[in-house]
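A.B. asks: First the structure, then my questions, so here it is.
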Amino acid sequence: MVLVHVGYLVLPVFGSVRNRGAPFQRSQHPHATSCRHFHLGPPQPQQLAPDFPLAHPVQSQPGLSAHMAPAHQHSGALHQSLTPLPTLQFQDVTGPSFLPQALHQQYLLQQQLLEAQHRRLVSHPRRSQERVSVHPHRLHPSFDFGQLQTPQPRYLAEGTDWDLSVDAGLSPAQFQVRPIPQHYQHYLATPRMHHFPRNSSSTQMVVHEIRNYPYPQLHFLALQGLNPSRHTSAVRESYEELLQLEDRLGNVTRGAVQNTIERFTFPHKYKKRRPQDGKGKKDEGEESDTDEKCTICLSMLEDGEDVRRLPCMHLFHQLCVDQWLAMSKKCPICRVDIETQLGADS
């Protein structure tokens, strides 16, 4: 007796090795309930090559015939010899281990997400009141959700995890996993701040996506909203706060008023000093030791000009030094306050 694997069934074949590929017929046992027995007919005299390889066991889904299940058999003789098997309905088999591979992966992912949701709700019970349900089909206008045959994730009203539960009424054909569009996979990957889009619709979807992660920092960013206009509003609010602060403090200036300038300085008409006798006259255009210059405008002082002498004995044009003292009460050369210098001398 030789065991031949046909799909998920192990069928015994009586006879020699050379006759194990002979066609046979089977019929379902009339009294079969949980176990399924099959009657094998007598072997036929048809001969096959002795090196005929056995079919490897493969997993098949309900609804497929036995001659279609092992898709990688190495000879066409077995396909011709086997008669089509009747469709078997395994309605008494339940549990996630018998589901298709893609559905089983979704079941495991659902378990992980539910555990993370439970831990987050236990540690932060007040967050459930701040969350609003979101419809995934409104997140991105260009995404066609009809292309996916997998169960669509639904956003929980009291949590932040995707609900990957499977409806019982769906047929097995709807569980085929198809590749997700590339622009949607970008948002399912690890979020990076410099990859966030700037348009409002994409930004809203990113905000909803990062809520799936249990990190408190990402949840805080999701609550903040990541609104593109938030940066401009923050700048506008900061500027308005500065204006309000200026109104409360008034005009803060470090300069002196005109009365203080007139009180602590000495304005007069400039009179140029003459050179002493016995010293040779210098050529016209050359500066002498007696020439004085205003260090603010860098112009030479001429006779009859209005000048102002500070308590530190530095001399400037009146117009130049008045504008300076209106902004700062310190001398432009020695940086001494005009009021402090006067008090020290007196």
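These residue numbers are counts, starting from 1, taken along the chain as shown.
Just so you know, glycine gets a Cβ as well, placed from its N, Cα and C.
None of the noted substitutions appears here; every position holds its original residue.
Annotations per Swiss-Prot:
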- Cys294, Cys297, His317, Cys320: Zn(2+) binding site (BINDING)
- Arg309 to Ala: Reduced binding to free ubiquitin (MUTAGEN)
- Met313 to Ala: Reduced binding to free ubiquitin and reduced E3 ubiquitin-protein ligase activity (MUTAGEN)
- Arg335 to Ala: Reduced ubiquitin discharge (MUTAGEN)
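Show me how these features fit into the shown structure, please.
C.D. replies: Residue environment of Cys294 (Zn(2+) binding site) contains 21 other Cβ atoms, counted within 10 Å of its Cβ in all protein chains.
Listed in sequence order, Thr265, Phe266, Pro267, His268, Leu315 are the same-chain residues at least 6 apart in sequence whose CB falls under 8 Å from the CB of Arg309 (mutagenesis position).
Taking Cβ-Cβ distances under 8 Å and a sequence separation of 6 or more, Met313 (mutagenesis position) has no neighbours in its chain.
Residue environment of Arg335 (mutagenesis position) contains 9 other Cβ atoms, counted within 10 Å of its Cβ in all protein chains.
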A.B. asks: Among all chains shown, work out which of the binding-site residues Cys297, Cys320 has the most CB atoms within 10 A of its CB.
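C.D. replies: By the 10 Å Cβ neighbour count, Cys320 comes out on top.
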A.B. asks: What are the other residues, in sequence order, whose C-beta lies within 8 angstroms of the center of the C-beta atoms of Cys294, Cys297, His317, Cys320 at the Zn(2+) site?
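C.D. replies: Filtered neighbour residues, in order: Thr295, Ile296, Leu298, Ser299, Phe316, Leu319, Val321.
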A.B. asks: Which residues, sitting 6 or more apart from His317 (Zn(2+) binding site) on the same chain, put a CB under 8 Å from its CB?
C.D. replies: Cys294, Ile296, Cys297, Ser299, Leu301, Glu305, Asp306, Val307, Arg308
A.B. asks: Calculate the distance in Å between the alpha carbons (Cα) of Cys320 (Zn(2+) binding site) and Arg335 (mutagenesis position), and round it to a whole number.
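C.D. replies: Taking the Cα atoms only, Cys320 (Zn(2+) binding site) lies 16 Å from Arg335 (mutagenesis position).
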